[in-house]
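Inspection log for the structure reproduced underneath, given as structure tokens.
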Amino acid sequence: MSNRNLRSSTNSEFSEGQHQTPSSDSSGHGEDQPQASPGPNKKSHTPKKNISKGAVLHEKPMTVMVLTATEPFNYKEGKENMFHATVATESQYYRVKVFNMDLKEKFTENKFITISKYFNSSGILEINETATVSEAAPNQIIEVPKNIIRSAKETLKISKIKELDSGTLIYGVFAVEKKKVNDKSITFKIKDNEDNIKVVWDKKQHNINYEKGDKLQLFSFHLRKGNGKPILHSGNHSFIKGEKLLKESFEGDGYHKGPKQVVALKATKLFTYDSIKSKKMFHATVATDTEFFRVMVFEENLEKKFIPGNTIALSDYFGMYGSLAIHEYSSVSEVKSQNKEDSSSSDERLIEHLKICDLHLQTKERLVDGEFKVYRKSTGNNCICYGIWDDTGAMKVVVSGQLTSVNCEIGNTIRLVCFELTSNADEWFLRSTRYSYMEVIMPEK
């Protein structure tokens, strides 16, 4: 990589509610037994098909906002269908098991619905054919606080999961560290930034194909503590929604006719990279089904094309340092997507990010994007030197030019885009280039 060309002339469903209190059947084999606790508001003839043992009937209507819903899937070895959902009121959110496939359309994201005659099993709502679900009337619409929605998306730390009671149902999003396939089951070791735990998936339910680095979203897994070692085990209602890790692809230098059809994942803000000529640009990340590309966009009027979720076709672009460069003669056109998931949470798709330990093992210069914590800051001659770290190590970053005006302090989390990985003697470090972008990530309120 040419330093001369790169350098400027001045030189990316779950908290405590992610789990639930222990189910009445901690083994996971009786969650669909047709029993319910008696109560003054219950009718003895109410059918309890598919409802968990000990579930309590609630006849009073409750208005909720639908946050998410999975696709229907087979359980009981393919004999029955169900899907999982997450809903919220003004004060809390709930995990929901829905056994009536006629209700799938009602459980559409952001839709307000009123439910009654549902069951509550240890904090999880269960809805079968006897429940009543209808669209909420205008005067029934509720306002769900952002912190409730945010909490529903958070994942409880594995270290905290291990402290819960045996039988607790676990929901969460985790990365795959290892995978082992047996005759009757698939065993994963999943991890977060601090810990790991084993997950056992019964192959009678679904044969899933996810590997190291992929992301798994677990629904209704049972925490077991046999022999004193916690594991997560699938039950009758368990479901896994996976996401394959997108590998970075590098475009060869020079002109490319195209078209290349991709989905926009995310984009930076527009920024000035040449203050003398007042030239602006932005960076974007786009992806196919299996790989992602970094894009440098030098045309201001193309910002709306790169809205996350948009399917676009790129033509007449250039390969530049492995990235795609879009200039005034390039063509970016919107394409009507045939994939419903393209426009759903596309900016959250899992892409491969190099950790600092990986950067130290590189053998040649390259461009780097990433988010890191700042632990050190010092000011030099026309530059600022930062010390950054992640959970694998630390590295030096040298910032010069316009990026020295970014208000970044020790303790901040920063996003670096298009920084050059280079070396001085036997030390690898990052430095800003002509096209680098840097911003401080503010915590959500």
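Yeah, the Cβs are placed from backbone N, Cα and C, and that goes for glycine too.
As recorded in Swiss-Prot, the features of this protein are as follows:
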DOMAIN    46-243  domain 'HIN-200 1'
DOMAIN    244-441  domain 'HIN-200 2'
MUTAGEN   LYS53 to Ala  Reduced DNA-binding. Strongly reduces affinity for DNA; when associated with A-48 and W-54
MUTAGEN   LYS76 to Ala  Strongly reduces affinity for DNA; when associated with A-79 and A-236
MUTAGEN   LYS79 to Ala  Strongly reduces affinity for DNA; when associated with A-76 and A-236
MUTAGEN   ARG150 to Glu  Does not affect DNA-binding
MUTAGEN   SER166 to Ala  Strongly reduces affinity for DNA; when associated with
MUTAGEN   LYS180 to Glu  Abolished DNA-binding
MUTAGEN   THR187 to Ala  Strongly reduces affinity for DNA; when associated with A-189 and A-198
MUTAGEN   LYS189 to Ala  Strongly reduces affinity for DNA; when associated with A-187 and A-198
MUTAGEN   ASN227 to Ala  Strongly reduces affinity for DNA; when associated with A-166; W-226 and A-229
MUTAGEN   LYS229 to Ala  Strongly reduces affinity for DNA; when associated with A-166; W-226 and A-227
MUTAGEN   ASN236 to Ala  Does not affect DNA-binding. Strongly reduces affinity for DNA; when associated with A-76 and A-79
MUTAGEN   HIS283 to Phe  Loss of interaction with TP53BP1; when associated with F-84
MUTAGEN   TYR321 to Arg  Impaired homotetramerization
MUTAGEN   GLU420 to Ala  Impaired homotetramerization
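In space, THR187 is the closest of the mutagenesis positions THR187, ASN227, LYS229, ASN236 to TYR321 (mutagenesis position), judged by Cα positions. Mapped onto three states, the DSSP output places TYR321 (mutagenesis position) in coil. Residues within less than 8 Å, Cβ to Cβ, of LYS180 (mutagenesis position) and separated from it by at least 6 positions along the same chain comprise ILE186, THR187, PHE188. Checking each of the mutagenesis positions LYS76, LYS79, ARG150, ASN227, HIS283 against GLU420 (mutagenesis position) by C-alpha distance, the shortest gap belongs to HIS283. DSSP assigns HIS283 (mutagenesis position) to a strand in the three-state reduction. For the domain 'HIN-200 2' (244-441), the mean pLDDT of the prediction comes to 90. The Cβ neighbour count for GLU420 (mutagenesis position), using a 10 Å radius and every protein chain shown, is 22. Using CA atoms as reference points, the mutagenesis positions LYS79, ARG150, SER166, LYS189, LYS229 were checked against HIS283 (mutagenesis position), and the closest is ARG150. Nothing from the mutagenesis positions ARG150, LYS189, LYS229 places its Cα within 10 Å of the Cα belonging to LYS76 (mutagenesis position). Ranked by how many other Cβ atoms sit within 10 Å of their Cβ, the mutagenesis positions ASN227, ASN236 place ASN227 at the bottom. For the recorded site, ARG150 (mutagenesis position), the DSSP three-state label reads helix. Remark: of the mutagenesis positions LYS79, ARG150, LYS229, the most isolated position is LYS79 (fewest other Cβ atoms within 10 Å of its Cβ). Secondary structure at GLU420 (mutagenesis position), as computed by DSSP, is strand. Distance from the CA of LYS229 (mutagenesis position) to the CA of LYS189 (mutagenesis position) is 13 Å.
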